[in-house]
Amino acid sequence: MKKVLMAFIICLSLILSVLAAPPSGAKAESVHNPVVLVHGISGASYNFFAIKNYLISQGWQSNKLYAIDFYDKTGNNLNNGPQLASYVDRVLKETGAKKVDIVAHSMGGANTLYYIKYLGGGNKIQNVVTLGGANGLVSSTALPGTDPNQKILYTSIYSLNDQIVINSLSRLQGARNIQLYGIGHIGLLSNSQVNGYIKEGLNGGGLNTN
């Protein structure tokens with residue numbers, strides 16, 4: 001009788017364990033912040049097609065990747081800063097997230113820093129990655145933000161072969177600065193090596209020693 005009871009208990013335990021296990025095709029809930037992709041002068045949201053596809057292949061959810069289209073294509077901070085602020089607020093509301101991460105190309109880097117420095121973005125962003133960013137037009141240092149518990153982490157990626165934005169504008173004091181070679185300004189948007197550094201930056205691999 002004891003053997004029969006023990007066998008029954010073992011069988012019941014196995015059944016319950018199978019029922020409790022998630023389906024083999026189920027994916028774990030994304031732990032990433034929503035990502036806002038910020039284009040530069042004369043750019044558009046489609047500039048980030050390759051980067052979006054790469055991030056999706058690395059586990060980011062497609063519905064958490066947002067690419068802004070600025071009305072003002074000249075990169076004017078006074079116009080693009082407020083639009084970016086409103087856009088981030090909408091993303092936070094839609095996703096329920098507390099913060100976003102930003103990947104910005106060219107003048108989009110300056111627009112992002114302007115938003116952080118002057119328009120309340122300092123407590124709404126966790127990680128910033130700039131690609132050939134014209135960062136120095138707003139700040140030459142990695143702005144810490146306004147969250148007392150967590151500085152904004154920065155990764156600034158730029159190329160010695162960039163003929164549009166000089167490297168000295170892209171470098172941010174206190175950030176993780178990565179100088180590459182053989183990649184043009186537009187090429188930063190579709191380069192596999194750059195993609196790897198973007199992933200690291202979005203996963204908290206940036207720096208802020210300020």
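Keep in mind that glycine also has a Cβ here, set from the backbone N, Cα and C atoms.
Taking the Cβ of Ala104 (mutagenesis position) as reference, residues of its chain lying under 8 Å away and at least six apart in sequence are, in sequence order, Leu37, Val38, Gly40, Asn111, Thr112, Val128, Val129, Thr130, Leu131, Gly133. DSSP assigns Ala104 (mutagenesis position) to a strand in the three-state reduction. Record note (Swiss-Prot), mutagenesis Ala104 to Gly: Enzyme activity changes to monoacylglycerol hydrolase. Marked decrease in temperature stability, decreased stability at pH 11 but increased stability at pH 5. The unchanged residue is displayed.
Among the mutagenesis experiments that Swiss-Prot reports, Ser106 to Cys is described with the note: Complete loss of enzymatic activity. The Cβ of Ser106 (mutagenesis position) has 28 neighbouring Cβ atoms from other residues within 10 Å, across all protein chains displayed.
Sequence annotations record features per position, and here Swiss-Prot assigns active site, nucleophile to Ser106.
Here Swiss-Prot describes Asp162 to Asn as a published mutagenesis experiment; the accompanying note says: Complete loss of enzymatic activity. Around the Cβ of Asp162 (mutagenesis position), the same chain contributes Gly132, Ser170, Ile183, Gly184, His185, Leu188, each under 8 angstroms and 6 or more positions distant in sequence.
According to DSSP, Asp162 (mutagenesis position) sits in a coil region rather than a helix or strand. Taken from Swiss-Prot, the feature active site, charge relay system covers Asp162 (among others).
Here Swiss-Prot notes a mutagenesis experiment, His185 to Asn, with the remark: Complete loss of enzymatic activity.
Sequence annotations record features per position, and here Swiss-Prot assigns active site, charge relay system to His185 (among others) based on a curator's inference. Annotation note: His185 (mutagenesis position) sits in a coil segment as assigned by DSSP. Here the Cβ of His185 (mutagenesis position) has 18 other Cβ atoms within 10 Å, regardless of which shown protein chain they belong to.
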